[in-house]
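Colleague: First the structure, which I've put down as structure tokens, then a few questions once you've had a look.
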Amino acid sequence: MKIYGIYMDRPLSQEENERFMSFISPEKREKCRRFYHKEDAHRTLLGDVLVRSVISRQYQLDKSDIRFSTQEYGKPCIPDLPDAHFNISHSGRWVICAFDSQPIGIDIEKTKPISLEIAKRFFSKTEYSDLLAKDKDEQTDYFYHLWSMKESFIKQEGKGLSLPLDSFSVRLHQDGQVSIELPDSHSPCYIKTYEVDPGYKMAVCAAHPDFPEDITMVSYEELL
């Protein structure tokens with residue numbers, strides 16, 4: 001398993017944008033052009049090119065030759081490389097991607113003030129109770145820990161919104177370990193959280209517990 005991250009410390013230059021756009025599919029180029037906010041376009045573009053960059057090095061392929069598709073519930077995949085599993089997430093200034101030989105999910109969230117009503121509506125009873133038990137000044141952080149962990153699990157499953165958020169429970173313990181409460185019939189999975197930046201929460205979900213200790217940072221220049 002490998003996890004890569006791009007920190008968008010500056011906007012893409014026109015030259016970088018044009019070069020990256022040349023790597024991606026016509027459909028993705030059109031999607032990027034339709035974004036109202038340039039930052040949204042850049043996040044989407046960088047996520048696509050990051051995957052292409054990693055896959056091209058691993059399999060000796062040209063970036064522009066990699067063909068993406070989607071699975072039944074919309075999870076991106078590479079049909080020609082069925083063992084190359086990946087997942088992308090972006091929020092704020094971060095674009096991150098996880099790679100593994102088995103299905104994997106990743107999520108990053110920029111924290112902001114929350115309403116506990118959202119937690120009551122979407123979280124399991126156990127998770128909501130855990131959240132309420134936190135001190136007031138810890139509740140926002142724990143909310144985003146829960147949200148990113150749950151999103152990473154849903155993305156690892158690859159079933160999208162067909163899997164209700166309250167159908168399973170996650171808990172982040174004081175020692176940093178994560179426990180998951182799943183139906184007995186469900187195959188084992190594991191979650192690890194990462195502290196990449198103050199004001200962000202990130203989690204990865206995989207079919208095995210062999211997580212890297214850190215993420216590998218990638219610069220714009222390394223993608224060219």
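Here the Cβ of each residue, glycine as well, is placed from N, Cα and C on the backbone.
So, quick note: what you're seeing has the original residues, none of the substitutions.
Keep in mind it's a predicted model, so treat the numbers as computed, not measured.
Swiss-Prot lists these features:
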- Ser22 to Thr: In strain: oKB105 (VARIANT)
- Cys97 to Gly: In strain: oKB105 (VARIANT)
- Gly105 to Asp: Loss of activity (MUTAGEN)
- Gly105 to Ala: Almost no activity (MUTAGEN)
- Asp107 to Glu: 3000-fold reduction in activity, but no change in substrate affinity (MUTAGEN)
- Asp107 to Ala: Loss of activity (MUTAGEN)
- Asp107, Glu109, Glu151: Mg(2+) binding site (BINDING)
- Trp147 to Phe: 5-fold reduction in activity, but no change in substrate affinity (MUTAGEN)
- Trp147 to Ala: 24-fold reduction in activity, but no change in substrate affinity (MUTAGEN)
- Glu151 to Ala: Loss of activity (MUTAGEN)
Colleague: Between the Cα atoms of Trp147 (mutagenesis position) and Cys97 (variant position), find the distance and write it as a whole number of Å.
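Modeller: A Cα-Cα distance of 18 Å.
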Colleague: Could you give the Cα-Cα distance between Gly105 (mutagenesis position) and Ser22 (variant position), in whole Å?
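Modeller: Spelling it out, the Cα of Gly105 (mutagenesis position) and the Cα of Ser22 (variant position) are 27 Å apart.
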Colleague: In whole Å, note down how far the CA of Asp107 (mutagenesis position) lies from the CA of Glu151 (mutagenesis position).
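Modeller: Here the two Cα atoms are 6 Å apart.
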Colleague: Work through the recorded positions one by one (Ser22, Cys97, Gly105, Trp147, Glu151) and point out the residue whose CB has the fewest other CB atoms within 10 angstroms.
Modeller: Ser22
Colleague: Please report how many Å separate the Cα atom of Asp107 (mutagenesis position) from that of Cys97 (variant position), as a whole number.
Modeller: 9
Colleague: Would you mind reading off the Cα separation of Cys97 (variant position) from Glu109 (Mg(2+) binding site), to the nearest angstrom?
Modeller: 13
Colleague: Once Asp107, Glu109, Glu151 are set aside, which residues in the chain still have Cβ within 8 Å of the Cβ centroid of the Mg(2+) site?
Modeller: Ser89, Ser91, Ile108, Tyr144, Trp147, Ser148, Met149, Lys150, Ser152, Lys201, Met202, Ala203
Colleague: What count of other C-beta atoms do you get within 10 angstroms of the C-beta of Asp107 (mutagenesis position), across all chains shown?
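Modeller: Here the count is 27.
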Colleague: Just the number: how many Å between the Cα atoms of Ser22 (variant position) and Glu109 (Mg(2+) binding site)?
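Modeller: Counting only the Cα atoms, the answer is 29 Å.
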Colleague: According to DSSP, does Cys97 (variant position) sit in a helix, a strand, or coil?
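Modeller: Reduced to three states, the DSSP call for Cys97 (variant position) is strand.
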Colleague: Kindly assign Glu109 (Mg(2+) binding site) to one of the three DSSP-derived states: helix, strand or coil.
Modeller: strand
